[in-house]
Amino acid sequence: MLGQMMTQPLLISSLIDHAARYHGQTEIVSVETDGTVTRTNWGEIAANARRMGSALTKLGLQPQDRIGTLAWNNRRHLEIYYAASGAGFVCHTINPRLFPEQLVYIINHAQDRVLFFDATFLPLVAAIRDQLTEVKHFVLMGPRNEDALQQIPGLEFYDELIETGDTDFEWPVFDENTASSLCYTSGTTGHPKGVLYSHRSTVLHSFASNTRDVIGYSAMDVVMPVVPMFHVNAWGSPYGCAMSGAQMVLPGPDLHGEALVNLIDTYGVTLAMGVPTIWQGLLAHAAKCGTKLESLERTVIGGAACPPSMIATFREKYGVDTVHAWGMSEMSPLGTANIPLAKHRKLPIEEQHKLRENQGRPPFGVELKIVDDDGNDLPHDGVTQGDLMVRGHWVLDSYFQLKDQELLQDGWFATGDVATLDPDGYMTIRDRSKDIIKSGGEWISSVELENIAVAHPKLATAAVIGVPHPKWDERPLLVAVKAEGEDPSEAELLEFFDGKIAKWQVPDKVVFVDALPLNATGKVLKRKLRDEFKDALTG
């Protein structure tokens, strides 16, 4: 016997319709590529998305055709999010900071039919357009620009294309398992791989994100996603904010500390989201200019392990709660979020603070386990380390156009992380499988060493890598960036590890660099560091 309840498909178009209907006047602030600020609202975003959805349909596209974007966090990009998916196409957000050869591969592999791009990327698109064999429409995200038209003959313009759309366009209704959006992971070996999300997985992910024990967007919030919209759908924030009716501040291309501090203080941002490297710049500028960040209530930090010193600075200096989270493209990306349990209120304050340093617990919809090298389940005791496995409602089962390749292990996806799980489900990432340092048969966590190093007041940032050693196979090397105006010695930095870890885990050497190589989302490119310093202990 079946239940007698209504059945309605979980579609992304329903999110923007909800935002328009019940939060239509809620403001969206957008920093454009030229630095100007546009103030709009959910009602206008929804109306424009509907018109653009109609305009795309009139181009003669087929259902499920891919719509590519090379764009920053701005209002037009937000409109495309809903226009493409809502009209039955697939919104393919592309990382513009990849090498041109990688971009050509990704756009052709995805078979994008339309490519929207911000003015910032006009020279890039002009240089590779002849290699983009599947793209039929190149669209500059802005008004008509004659100079751009000279560079790309036949170029179309967002502000003109949207005028061809109907204001009364009706969103099509289809199976909720229909593909909605596409992101490519930057593979460490071989070509990047596509992760194809569905309407169902995206809406369920939004429900989970909106719970109080995860991110908990609210109509009372002013949300600034600093994580790019080309990176795993900006962690789902455009969908979660529409579902909750939160205000949004879209920061555009300038993600330096000064620009972000100004946006927080000017528009009363209450919740901001980004990777640790972004917050390092923000905290440095906040300290320099003396702001109190009075409106900011919480930050969500993911993408890489968050140093405990950063959590402490946010808490102690600015009264900001930090939600340490973890996920990956293959998980839409939400996997865990660190929110304390009721029983933790009774813990001494120092233990409460220590608890907030791990990556947190999974929400309903995600399951975690750890296994040994033979695939055997390991205990959730908070001590035993193993390979982290996941499954859930918004976890992939195969990569785009690679459905025939066996990916899952007994229904579980191998994340490539080494982790521990405690009895309450709190997960701690010990390292990436490829980054953990194997020295004399023992494992050394590069993350643990980095957390200690970046707490040194004379360092701006640091990374730890394993490099070849003639006796121990591998040993840790500290790659450090000095703080402005500081000149720490190698001995001074190595002494900083005393009493914090076992002596045999202390890095063998320190090398100083002007900056760490980062990818587009702020993650350190450790493979590049390993290549550069592979002879540091043997040469």
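Just so you know, glycine gets a Cβ as well, placed from its N, Cα and C.
The feature Mg(2+) binding site is assigned by Swiss-Prot to Thr185, Glu330, with similarity to another entry given as support. Among the features that Swiss-Prot reports, ATP binding site is placed at His231, Gly303, His324, Ala325, Ser329, Gln359, Asp417, Arg432, Lys523, with the record citing a large-scale study or a structure entry. Quoted from Swiss-Prot, the note on mutagenesis experiment Trp235 to Ala is: Almost completely abolishes the activity. In Swiss-Prot, a published mutagenesis experiment is listed as Gly303 to Pro, annotated Almost completely abolishes the activity. Here Swiss-Prot notes a mutagenesis experiment, Trp326 to Ala, with the remark: Retains 7.7% of wild-type activity. Listed in Swiss-Prot as a mutagenesis experiment, Glu442 to Ala is described as follows: Retains 27% of wild-type activity. Under mutagenesis, Swiss-Prot gives Glu474 to Ala with this note: Retains 33% of wild-type activity.
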ATP binding residues His231, Gly303, His324, Ala325, Ser329, Gln359, Asp417, Arg432, Lys523: largest Cα-Cα distance, in Å and rounded to whole number: 19
Spatial separation of Lys523 (ATP binding site) from Gly303 (mutagenesis position) - C-alpha basis, Å: 7
Surrounding CB atoms that lie within 10 Å of the CB of Gly303 (mutagenesis position), all protein chains: 24
Minimum Cα separation from Glu442 (mutagenesis position), reported as the residue among binding-site residues Thr185, His231, His324, Ser329, Glu330 that achieves it: His324
Thr185 (Mg(2+) binding site): nearby recorded positions from Trp235, His324, Trp326, Asp417, Glu474, Cα cut-off 10 Å: none
Integer Å distance between the CA atoms belonging to Trp235 (mutagenesis position) and Ser329 (ATP binding site): 9
Nearest of the recorded positions (His324, Asp417, Glu474, Lys523) to Glu330 (Mg(2+) binding site) - Cα to Cα: Asp417
Lowest local Cβ density (other Cβ within 10 Å) among binding-site residues: Thr185, Ser329: Thr185
Distance, Trp326 (mutagenesis position) to Asp417 (ATP binding site) (CA atoms, angstrom): 11
Lowest local Cβ density among Glu330, Asp417, Glu442, Glu474, which the record lists as recorded positions, within 10 Å: Glu442
Under 8 Å by Cβ from Trp235 (mutagenesis position), counting only residues of that chain that are 6 or more apart: Ser209, Pro225, Val227, Met273, Val300, Gly302, Gly327, Pro333, Leu334
Inter-residue C-alpha distance, His324 (ATP binding site) and Glu474 (mutagenesis position) (nearest angstrom): 30
